[in-house]
Structures are given as C-alpha cells and as structure tokens.
Amino acid sequence: MKTEISTADSLRDPPSNGLKADSELVIREDIDQFLPSEVSSLGSDHQNDGEDSDTDSDNFLQDPEDDVDEESTGRGTVTTTSTSTESRGRPSSCIFVASLAAALSDDELCLSVTENFKKYGDLARVKVLRDNANRPYAFVQYNNDHDAKHALIRAQGTLLNGRRLRCEPAKVNRTLYLKNQQSIDFNEISQICEKFGGLEQIVPDRTDNQYTRRYTYPISSANSWFVQFVYRDDAIRAYANLRTDPNWIIEWAQNINVPKNYNLLHKSKFKSSKYHQNNGIINNDGSNNNDNNNSNNNNREDSRRNGDVIEEECGHVHGSDSEEKLTSDGIYDDEDKDSEITIDKRSIFVGQLDKETTREELNRRFSTHGKIQDINLIFKPTNIFAFIKYETEEAAAAALESENHAIFLNKTMHVQYKEVGGRHNRKFSGKNGGSNFNHHQFFSTRSGKTFTGPELNLAPPPINMYRKMSGGSQQESETMMPYMPMGPMPMGPPPPNAASLSDFDMFPPSYSTFMKGMMPLRRKSMPNSWSSPSSKSVNSENESVNGGDENSELPSEIPESSGRYNAANSFTTYNNSSAGNSNNNNNNNNSNSNKSQYKKRYARRSSYGYNEVPPKPYYFQPYYYHPMQYHMGPMGPLHPSQGSAGNHHPYMMVYPMSPPPPSGLDGSMIPPPINVSQSHAANHGSTHVHANEFISNDTGDINEDNKAYSLDY
C-alpha cells in the first residue's frame with residue numbers, strides 16, 4: 001500500500017520512480033496513526049474558526065475563570081471532555097518551595113506545607129519530593145494565578161519547621177522534542193501534537209536541519225521540533241503515545257525560551273487558518289478548488305525556495321503487504337509483542353497505599369478526575385497497590401498528574417501509567433525487528449551552523465517507559481577477583497634447573513593450578529604479594545620494616561634490639577634461608593598495621609602498571625613454630641646421622657606443617673652442620689644423656705645473641 005503524506009501548505013514533488021502525485025487524493029494515515037480512536041481531530045467542526053482563533057501565545061496563561069469549559073490555543077479551541085481546568089491546574093499557578101526540613105518525613109512535610117500555604121488562597125494540591133542529596137522540596141498548586149502570586153509574595157522567607165522557605169515560580173517541564181527520519185512540515189507536526197491538548201510553542205530545531213547554511217531561521221520544515229504544551233498532562237499523554245512508534249525519537253525536554261518570531265505557532269496564524277479552509281481535507285465539495293490550486297502553486301514555489309522536497313513514500317508508513325496493520329498507538333502488530341512494552345493510557349497504577357485502603361475510598365478519591373470503569377485493589381504482605389481504569393485517556397492523564405506523590409490516608413501515593421509487556425526495544429526497527437534506519441548517520445551533528453537556536457536540554461521523563469534493571473548497583477555487578485581462602489597452600493616443586501628456592505618464584509603461573517582464569521587486575525581492597533616497576537618503593541618499605549633475611553640485597557634499618565619476634569602474632573613466609581636461620585620469619589605482613597599504613601603500602605589503582613608485569617598469585621602462609629635445638633643420643637638405623645660419626649649433631653626438632661616437604665630435595669636444601677662445643681663431643685654415642693646438656697649456656701651458632709623465643713603452644 002503506497003501512501004502519500006499531505007503537507008500543510010504544499011504538495012510534494014513526485015519521486016524519482018515516476019509515480020504521479022495526485023493533489024486531490026490525500027491520505028492522513030500518517031497523522032491518525034498516532035492518535036487514539038477516542039481523541040477527535042480538528043475536523044470540520046473547526047473549519048470556520050480559523051480567522052477567529054488568532055490568539056496570542058501569551059494568552060494561554062490566563063486565569064482559569066476565563067475558560068472553564070474550553071482552553072484557547074493558537075490553532076483553535078480544544079474542548080475538554082472529562083477534566084475541568086480547575087482540577088488540572090495551570091503551570092503558571094504552581095509554586096516551587098525549597099529549604100524544607102530534611103529531618104521530617106515526606107508525609108509530615110506534605111501536611112505541614114499544606115497547612116501553611118492554604119491560608120494564601122484556594123489550594124489545589126501539594127507534592128513533596130527529594131533530590132539526589134535527600135533534600136526535600138515541594139510543588140504547591142493553586143487554582144488561579146492570583147492566589148499563586150499572592151503566596152509568592154507572602155510566603156517568601158517565612159519560617160516553617162524551623163527553616164526559612166524559598167519560594168519561586170515553578171518551572172513545569174511540558175515540552176517534547178520530536179525527531180523523525182523524514183523532514184516534517186510545521187503544519188503536520190502541529191496537527192499531530194495539538195490533538196493531545198493546547199500548544200504554546202512550536203519551534204524547529206536548527207541543529208539537524210540540512211539547509212542550515214542556505215536559509216535564515218526560522219524554517220517551516222525540519223527533522224526535529226520543540227513542542228511546548230499548555231498543560232503538563234497533555235504533554236505526558238503525547239509522550240506516551242508518540243514514544244512507542246519506532247520511527248520517532250521523542251524526548252522529554254526542558255522548556256525553551258525563544259522570541260515570538262521564532263515561535264511558528266505565533267507567526268503562522270494566518271497560514272494555519274487558510275490551511276483549515278483550503279487543504280482539501282475538510283472541504284470535499286470542491287467549492288475551494290481554485291483556491292486550492294492557487295495556494296498549491298504558491299506553496300510549491302515556497303517549498304522549492306526552502307528546499308523542502310520529501311518523497312511521497314514515507315519510510316515509516318510504506319509496505320506492500322496488505323496484512324500489515326497499525327494499531328491505535330502506531331505500532332506494528334508483530335508476533336513478538338512479548339518483547340515490547342506498551343502503555344495502557346486509560347489505566348493507572350497506584351502504589352504505596354495504606355493498609356486500611358478500600359475500593360470505596362479509592363473510587364471516591366479518583367472519580368473526581370473522570371468516570372472509572374474498574375478498580376482492582378491488590379493486597380500483598382509488604383505492599384498494597386491498585387489498578388484503576390478510566391473510560392477516557394484524558395481522565396487517566398489528569399489523575400496521573402494530580403495524584404502522583406499526593407497524600408492519601410496519611411501516605412504518599414505513587415501513580416503512573418499501567419505497563420503491559422516486556423522491554424521496549426523496537427526503536428528504529430523494521431517489521432521483523434531488523435534495523436531499517438541508522439540514527440547516528442542520519443542525525444549526526446553538523447558543524448558551521450549560522451544560528452544559535454534553542455538547544456536540547458533533557459529533563460527526567462514523567463513516566464517510566466521501560467522496566468528497571470534488576471540486580472544491584474554497577475559497582476556490585478563488576479567482575480570481582482576470586483576469593484582466596486585463608487589457609488595453607490601446597491608448595492609446588494621447583495623447576496629442574498633451580499638451585500634453591502631463591503632462584504624461582506614461590507608459585508609461578510605454570511605451577512598454580514588454582515589460579516586459572518584469574519584476571520590481570522587487582523582489587524584495591526586486597527593486598528598483593530607481587531612487585532611491579534611502580535611498586536618497588538612499596539616493597540622496599542615493607543622489607544625495611546620487616547627486616548628482610550640474611551641474603552636480602554636491601555639492608556635492614558631496624559636495630560637488633562627491636563628484632564625480637566613473637567611467633568604467635570604473625571604469619572611467616574617461606575624464603576631461601578635454612579630451617580635454623582633466625583631470620584627466616586622476618587619477611588611477613590604486619591597484621592596490626594593501622595589504616596594509614598595500609599593506604600601507604602597499597603597506593604591507588606592508577607599507580608600500578610597492570611600490563612607491564614604479570615601478577616603473581618596470592619599466597620597465604622601456613623602457620624608454624626620456630627625450630628628448636630635438642631641434642632639427641634645416637635642415631636638409629638632409621639635416622640642416619642647427617643654428619644660424620646665423630647661429630648655431634650643436634651637434631652632439629654621442627655613442628656610438622658601440612659603438607660610435608662617434597663622428597664628428592666637438592667643438597668643445598670638440607671641444613672648445614674652446626675658447630676657445637678668440644679665439651680659435648682664426648683656425649684656422642686653415649687647410652688644416656690646428662691641433664692646439664694639442656695641448660696641455656698649452649699654455645700650453638702643458631703642464636704648467637706641468646707635471644708629468648710616465646711613459644712605459644
């Protein structure tokens with residue numbers, strides 16, 4: 001089905017494939033696809049109101065008493081069916097109140113603000129919110145501008161709960177930023193948006209316009225537009241309807257402030273009235289054919305002057321499949337609806353209700369916005385919520401705007417549209433989910449623009465169009481290092497060519513089976529036992545504090561008097577010293593180091609060269625006691641003497657540790673013979689041992705300073 005899109009003031013030039021454009025046949029499916037069935041367009045009822053609707057855009061913010069049943073727009077008059085202007089509340093009648101007491105709850109603040117501001121005028125509602133820093137603020141909505149201005153003057157600087165209030169006119173965001181892959185004319189964008197409510201401003205975005213350097217601002221055709229509504233709930237309803245179409249980019253933007261001549265809604269009042277009378281959509285009797293022909297010829301010249309040439313086959317309404325249908329929301333009826341999210345614009349979700357809530361109370365509260373079809377109140381053990389369905393979209397939008405964050409039974413409610421379906425992932429996607437439009441190529445920012453027009457400043461969207469991500473925060477979802485248990489690790493065998501343990505690492509990567517799949521990064525909270533070029537100073541500091549061992553290249557700066565070691569309060573490490581070396585346990589980590597020392601040793605992550613030196617695995621040393629010297633009798637056949645038969649060799653009694661040392665060690669791994677005094681030489685080979693052999697005046701070489709060891713069994 002080939003569709004021709006009607007422009008507001010001109011006919012499109014025929015496409016390159018030779019299709020003949022029929023100026024009398026205009027199909028408006030591209031506009032009506034975004035509109036629900038119950039929202040009527042500005043049809044023939046307004047064809048004679050064109051000249052009478054030349055109202056200034058500044059007259060939109062007038063008192064509600066002047067238009068109880070109708071709201072005036074620059075394009076005509078839009079009649080409100082189910083929501084009166086008193087219940088909606090104009091943005092000009094809203095006050096922003098800051099500097100509230102953060103110690104109070106939102107419910108208490110809402111009640112106190114209501115009691116304080118209702119004395120200044122007819123109060124409609126009060127909402128209390130908090131920012132990211134947990135600072136509370138409130139929006140106070142009055143029913144007319146006079147009371148709002150009176151409250152701004154009288155309430156400024158007054159005390160409430162021990163705090164001086166700061167009052168300002170509320171900046172109610174009600175502007176949409178619309179972007180399409182095709183260039184859209186001003187009248188088309190106005191027809192699409194004005195059917196959701198009254199409009200204040202329609203301003204083209206100059207940034208993405210392809211005729212930036214050729215023509216002056218403002219232009220009548222662009223790919224992206226700023227549309228500001230009179231009421232926020234109308235903007236919310238338009239946002240919910242248009243955002244579900246994959247060919248549109250709809251963003252909730254901050255309000256724009258441009259001069260009147262940049263507002264095309266104000267400049268084109270006369271053209272818009274001509275459009276309603278002569279575009280052929282309203283008049284079907286042919287009475288204005290001459291006017292149509294003349295206006296079409298003139299508009300065709302204006303279109304060529306502005307470079308406004310668009311193909312008649314629109315990319316988002318084309319298709320040869322007759323079975324392809326559009327829903328009222330403008331979404332293709334695919335078979336993968338489970339993967340997309342839809343908004344039921346007649347139903348609202350009401351959460352955070354009080355446990356005493358009943359259907360009658362909900363009906364009494366929410367029926368003020370429109371006629372209710374159904375109320376589904378659900379009680380959960382920890383949550384109470386309800387789904388309320390209205391007969392019209394206007395009533396649901398008014399309830400969403402009025403009741404969200406409002407007080408009901410002394411609790412703050414949470415109100416939003418009812419969501420149906422899964423995650424929305426169909427933006428710029430084709431019939432079968434394939435991408436048919438490259439957003440970044442087409443909408444790339446162009447340099448050399450000659451006009452500084454309104455810029456897009458995004459604002460938080462009023463409704464949640466997508467589901468929240470489950471799980472923890474981003475920091476919790478980061479890949480963490482594997483946890484290393486605190487316990488003894490088996491010592492791998494040395495390489496074949498290694499002469500001693502000092503010639504190779506304790507656990508090289510090839511011998512570390514438990515470190516498979518370990519990432520080459522290290523968490524800041526975990527100490528490391530490997531050295532990098534940037535951490536040599538840190539390791540040097542540790543070795544100087546711990547004393548090092550006798551074969552260390554860095555001398556110890558700690559005096560010998562401070563070298564007493566308590567074996568019960570530390571973890572010792574394997575090093576290249578023998579079992580009888582008194583310094584074999586000095587290379588350790590001080591478990592009692594304070595926080596400042598920890599920060600010194602382990603600097604920031606940016607100071608480590610991760611990709612320069614591969615990390616060594618973490619190793620937690622097993623606990624063992626110091627070796628003690630005990631002189632034994634003659635060695636039996638199962639314990640041959642390590643020295644000659646004529647030398648007395650004491651047996652080094654070492655407490656066992658798991659696992660036992662591997663067999664087949666090199667000769668350098670065996671402790672060397674220890675020289676003993678000649679007075680004990682005669683004891684070698686005797687049948688009994690004298691008691692004085694175990695006195696403390698032994699002259700062995702293991703402990704030359706006769707340092708006492710505190711053994712904790």
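Heads up, residue numbers simply count up from 1 along the chain you see.
Just so it is clear, glycine is given a Cβ too, placed from its N, Cα and C backbone atoms.
Here the original residues are kept at every noted site.
The domain 'RRM 1' feature in Swiss-Prot is assigned to 93-172; the stated evidence is sequence analysis.
Swiss-Prot documents Phe96 to Leu as a published mutagenesis change and attaches the note Leads to absolute sporulation defect. Non-local neighbourhood of Phe96 (mutagenesis position): Tyr137, Ala138, Phe139, Cys167, Glu168, Pro169, Ala170, Lys171, each in the same chain, at least six residues away, with C-beta under 8 Å from its C-beta.
Swiss-Prot documents Phe139 to Leu as a published mutagenesis change and attaches the note Leads to absolute sporulation defect. In three-state terms derived from DSSP, Phe139 (mutagenesis position) belongs to an extended strand segment.
If you look up Swiss-Prot, you'll see 346-420 marked as domain 'RRM 2', on the strength of sequence analysis. Over the domain 'RRM 2' (346-420) the predicted model carries a mean pLDDT of 91.
Swiss-Prot lists Phe349 to Leu among its mutagenesis entries, and the accompanying note reads: Leads to mild sporulation defect. Long-range Cβ contacts of Phe349 (mutagenesis position) within its own chain (separation 6+, distance under 8 Å): Phe385, Ala386, Phe387, His414, Val415, Gln416, Tyr417, Lys418, Glu419.
Classification of Phe385 (mutagenesis position) by DSSP places it within a strand. Experimental mutagenesis is annotated in Swiss-Prot for Phe385 to Leu, with the remark: Leads to absolute sporulation defect.
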Just to be sure I understand, if DSSP states are collapsed into helix, strand and coil, how many residues of the domain 'RRM 1' (93-172) fall in each?
24 helix, 28 strand, 28 coil
Need the DSSP three-state call for Phe349 (mutagenesis position) to compare against my parser.
strand
